[in-house]
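S.K.: Quick paste of what Swiss-Prot says about this protein:
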- 8-38: FAD binding site (BINDING)
- Gly13 to Ala: Loss of activity (MUTAGEN)
- Ala14 to Asp or Lys: Loss of activity (MUTAGEN)
- Ala14 to Ile or Val: Decrease in activity (MUTAGEN)
- Ala14 to Leu, Trp or Tyr: Weak activity (MUTAGEN)
- Gly15 to Ala: Loss of activity (MUTAGEN)
- Ser16 to Pro: Weak activity. Loss of activity; when associated with G-17 (MUTAGEN)
- Met17 to Gly: Weak activity. Loss of activity; when associated with P-16 (MUTAGEN)
- Gly18 to Ala: Weak activity (MUTAGEN)
- Asp36 to Asn: 100-fold decrease in activity (MUTAGEN)
- Cys265 to Arg or Ser: Almost no change in activity. Stabilizes SoxA against chemicals and metal ions (MUTAGEN)
- Cys265 to Ala or Asp: Decrease in activity. Stabilizes SoxA against chemicals and metal ions (MUTAGEN)
- Cys318 to Ser: Weak activity (MUTAGEN)
Amino acid sequence: MSIKKDYDVIVVGAGSMGMAAGYYLSKQGVKTLLVDSFHPPHTNGSHHGDTRIIRHAYGEGREYVPFALRAQELWYELEKETHHKIFTKTGVLVFGPKGEAPFVAETMEAAKEHSLDVDLLEGSEINKRWPGVTVPENYNAIFEKNSGVLFSENCIRAYRELAEANGAKVLTYTPVEDFEIAEDFVKIQTAYGSFTASKLIVSMGAWNSKLLSKLNIEIPLQPYRQVVGFFECDEKKYSNTHGYPAFMVEVPTGIYYGFPSFGGCGLKIGYHTYGQKIDPDTINREFGIYPEDEGNIRKFLETYMPGATGELKSGDVCMYTKTPDEHFVIDLHPQFSNVAIAAGFSGHGFKFSSVVGETLSQLAVTGKTEHDISIFSINRPALKQKETI
């Protein structure tokens, strides 16, 4: 194959974060090469399954709110630039038992601190407003009106098309075999030969856990197998067209998340947990191989959304890549300021991929970013742990 060998920036891993970075680099006229082991968007990483929730009031920590709001701005901008559908404002409903749901409580505090437009609801109000939901009286909720659903594969598809239109090159089905780094020079080795640049962005998803060591970086990253299911439901209660929102629910058995039915696809639901530890190269991608793949989420639906317990229409398997504290890693390499790292998004990263891409592009071009990414430092104490939970 014939492809130029020297670039300003090479992006290794052209999934959620990397493809966004490639777009923002190419938009500035930066000569960019994106290299991926597959053909993004694809079904081998953490971005497939059609949809992802974007929340602004953030139960994982109110420090994320400005990052989430900037991500939303960028998603709106992307939608203006492409013919692909990027975002639908469904609203996001977060609920759980009052006084026993710290995720819900932090979501409410984040909304209050940042003056977000939300409704606070009691159990009976939840049941009345959304007849598809059945919750006890002692539950409360926060409904965030301006949040909603991102169409994840479309997001990556749009970023790729726009980046390529700007002159970026995307090299697919090309695993990176090795890296060579100096202060103002990087080289990657692939089956198609070597490629060089002055800057490098590494965003390899679950494969960060295996390959960052080649860059002399040791971060405790653990990939996990994650599943979602699509269930037949009462479309008049659970469809987007009838006003059903995306949701996050914290109950005694854990945290669940889901989406309204779009175009009859069924209600989509997942159990936000860290299940089987896996190797991304050998993960079993067959939904239903474990009884709990369907069992856990069906049991939740039977209790809280009984009109969505029809036949399983389909199921998907993807991956979470967890850090010990479940916060991201977005930073420069400790020894080489010409290398930026994005890793460990711990099952809640996709919504931020627009702003992460912007941040990575800024780090690559100027060595700094306008965004506060101190919580994502590669040098934070939590990353000194040898084992993940």
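For all residues, glycine too, the Cβ spot is worked out from N, Cα and C.
At each noted site, the model still has the original residue.
What you see is a predicted model, and the numbers here were worked out from it, not measured in a lab.
Looking at the shown structure, what environment does each listed feature sit in?
M.R.: The Cβ of Ala20 (FAD binding site) has 33 neighbouring Cβ atoms from other residues within 10 Å, across all protein chains displayed.
Around the Cβ of Gly13 (mutagenesis position), a 10 Å sphere holds 27 further Cβ atoms from the protein chains shown.
DSSP assigns Ala14 (mutagenesis position) to coil in the three-state reduction, placing it in neither a helix nor a strand. Listed in sequence order, the residues of the same chain lying 6 or more apart from Ala14 (mutagenesis position) and placing their CB within less than 8 Å of its CB are Gly22, Leu34, Val35, Asp36, Pro40, Arg160, Val170, Thr172.
Over all protein chains present, the Cβ of Gly15 (mutagenesis position) has 28 other Cβ atoms lying within 10 Å.
The Cβ of Met17 (mutagenesis position) lies under 8 Å from the Cβ of Ser203, Ala342, Phe345, Gly349, Ser353, Val356, Gly357, Leu360, each of these being in the same chain and 6 or more residues away along the sequence.
Neighbour list (Gly18 (mutagenesis position), Cβ cut-off 8 Å, at least 6 residues apart, same chain): Val11, Val12, Leu34, Asp36, Ile201, Ser203, Met204, Ala342, Gly357, Leu360.
Other Cβ atoms within 10 Å of the Cβ of Asp36 (mutagenesis position), summed over all protein chains shown, number 27.
Annotation for Cys265 (mutagenesis position): same-chain Cβ neighbours under 8 Å, separated by at least 6 residues, are Asp50, Phe230, Lys313.
The DSSP secondary structure for Cys318 (mutagenesis position) is strand.
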S.K.: Measure the Cβ-based neighbour count of Ser16 (mutagenesis position), defined as the other Cβ atoms within 10 Å of its Cβ.
M.R.: 30
S.K.: How would DSSP class Asp36 (mutagenesis position) in three states?
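M.R.: Once the DSSP labels are grouped into three classes, Asp36 (mutagenesis position) ends up as coil.
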S.K.: Taking only the Cα atoms, work out how far Ser16 (mutagenesis position) lies from Gln28 (FAD binding site), in Å, as a whole number.
M.R.: 19
S.K.: For Gln28, Thr32, listed as binding-site residues, tell me which one has the smallest number of other Cβ atoms within 10 Å.
M.R.: Gln28
